[in-house]
Each structure stands twice: as C-alpha cells, then as structure tokens.
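Step one of this worksheet: look at the structure below.
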Amino acid sequence: MDFSNMSILHYLANIVDILVVWFVIYKVIMLIRGTKAVQLLKGIFIIIAVKLLSGFFGLQTVEWITDQMLTWGFLAIIIIFQPELRRALETLGRGNIFTRYGSRIEREQHHLIESIEKSTQYMAKRRIGALISVARDTGMDDYIETGIPLNAKISSQLLINIFIPNTPLHDGAVIIKGNEIASAASYLPLSDSPFLSKELGTRHRAALGISEVTDSITIVVSEETGGISLTKGGELFRDVSEEELHKILLKELVTVTAKKPSIFSKWKGGKSE
C-alpha cells in the first residue's frame, strides 16, 4: 500500500473541503448582503461572543441564558425567515443561485450608467452645470464627508434635481458610491496641472484633480457650452459624444460579465433534449 499517495489524497481532500465550505459561506453572505438578515447575523455573533466569554469567566447563569437563546433562536430564525428560505430553495431549484449576486450587481451597474447618461444629456441640452464623481476601488470617504450626506438610491431625476441652479445642493460635486448617491455639494481637490486650458472652469479642474488622486470616473457638464467631459487616471476627455460616454462608462464601470448558464441549467437543458 502506497501511504505517500494516501497522504497526498488526504491533503487534497482537506483543501477541497475547506474551499467548498468557504465558497458556500461566501455565497450565503452575498445572498443576504443588504437584507435584514445581516442585522440578525450580527446579533447571533454577539450572543456567541457573550457565550464564549461567560464560559471563560465561569458565568454559569449568563452561559445558560445564551445557550437557551441559541437553541431556540435557530428555530425562531426558521420561522421568521421562512419566506426567504423558501425563495432561496426555489432559486437553487432553478439553478441560478450562483449567478444571482453577479446578475444583481450587473443590473445595478447598468442602472448607474443609464442614470448618469440620462441626467447628463438632459442637463447638457439646458446648459445646467454638473459635477458627478463615481468612486471605485480608491476610497473617497474624506471627500464625501465634505458634502451633504444623502445615501440615496441613484436615479436620473434625483441627479437632475440636485444640480438645478440656486438650489442648496447644486454647488459642488455629487459622489456616487456603489449604487447610491453618497453625498452632494462635496469639495474635490483642484488640479495644479499647467496643461489644463485656462478657458476651463473650477468644475473641470476639480474633476481632473480627483482623477489624479483616486481611480474615480468623473463627469462634468459645462454650463457655458453644454459640453460633456470626463476624467479618469489624470486624463481629461473633453466634449465626448453620447456614444463615447456610453462606451467609456460601460468599459470602466461594468465589471460583471454576461450571465452564463449554470451547471444546473446545463444539466436541465441536456436532459430535455
């Protein structure tokens, strides 16, 4: 008997075991992220922490109470989240549980692009000045804090209303984080580039400035000409057309590829043939 091969197989089995558990936990977190179940999980973790501490310090009464809470709590979870559990099982049966999160993110990204395009085209035609910065991997919390926090679901109507002249939020930048308008009337750093045309105003200088220190995508609508400009990576792209803007936003902001058929759907398709 070759014990070396057995030990290698045992080692590989352990790796696969860990990867499968990690994958399942990751998918569960992705499924419940942004739902009320997240708050419930936080509460469960707190109870578990209290139980461990009470056991360590010998607090028998507290430990007994936490044991009862955990024992009956899981039953309560099944009852409270029965609709969510049913939907999750139905999703598993349809074979798209592993693509649900990616599809949702992709829809949000396309909604973001559509909202930016509609609002900028509307404002450009009416020469309403605007400055919209979309945060990506580099954190922009310092700049968000300089403005008025909104944390509002993004829409073209809301973006337009923010930049209507003589309204409290029109002066400054809108910063988008994720699929939300994080803040309005935020201050962005101005670029010191000597190559920036002097005919460009503060909005363009701020758009270029933020692109020099973050990986954000920033869109500017000129109130003088109605032209739409875009900055990224320390570069300024002036007077971009509607088609050019769409191509750039699609390339830079959509990170999820088109949904592919899952193993389950392939299996079902093969069985039906």
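Note that Cβ sites are derived from N, Cα and C of the backbone, with glycine treated the same way.
Nothing has been swapped: the model has the original residues at all the noted spots.
Residues or ranges marked as ATP binding site by Swiss-Prot: Asp171, Leu188, Gly201, Thr202, Arg203, His204, Ser222, Glu223, Glu224. The Cβ neighbour count for Asp171 (mutagenesis position), using a 10 Å radius and every protein chain shown, is 15. The secondary structure of Asp171 (mutagenesis position), as reduced to three states from DSSP, is coil rather than helix or strand.
Marked as domain 'DAC' by Swiss-Prot: 82-242.
Here Swiss-Prot notes a mutagenesis experiment, Asp171 to Asn, with the remark: No c-di-AMP formation (construct without residues 1-80).
Quoted from Swiss-Prot, the note on mutagenesis experiment Gly172 to Ala is: No c-di-AMP formation (construct without residues 1-80).
Using a 10 Å Cβ-Cβ cutoff, Thr202 (mutagenesis position) registers 13 neighbours. Swiss-Prot gives this note for the published mutagenesis Thr202 to Asn: No c-di-AMP formation (construct without residues 1-80).
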Based on Cα distances to Gly172 (mutagenesis position), point out the closest of the binding-site residues Gly201, Arg203, Ser222, Glu224.
-> Arg203
Candidates Gly201, Arg203, Ser222, Glu224 (binding-site residues) - the one closest to Asp171 (mutagenesis position) by CA = Arg203
Separation of alpha carbons, Thr202 (mutagenesis position) and Glu224 (ATP binding site) (Å) | 12
Glu224 (ATP binding site) falls, by three-state DSSP, under coil
Ten-angstrom check, please: count other Cβ atoms within 10 Å of the Cβ of Glu224 (ATP binding site), all chains counted.
-> 10
In sequence order, which residues at least six apart in the same chain have a CB under 8 Å from the CB of Arg203 (ATP binding site)?
-> Gly129, Ala130, Leu131, Val220, Ser222
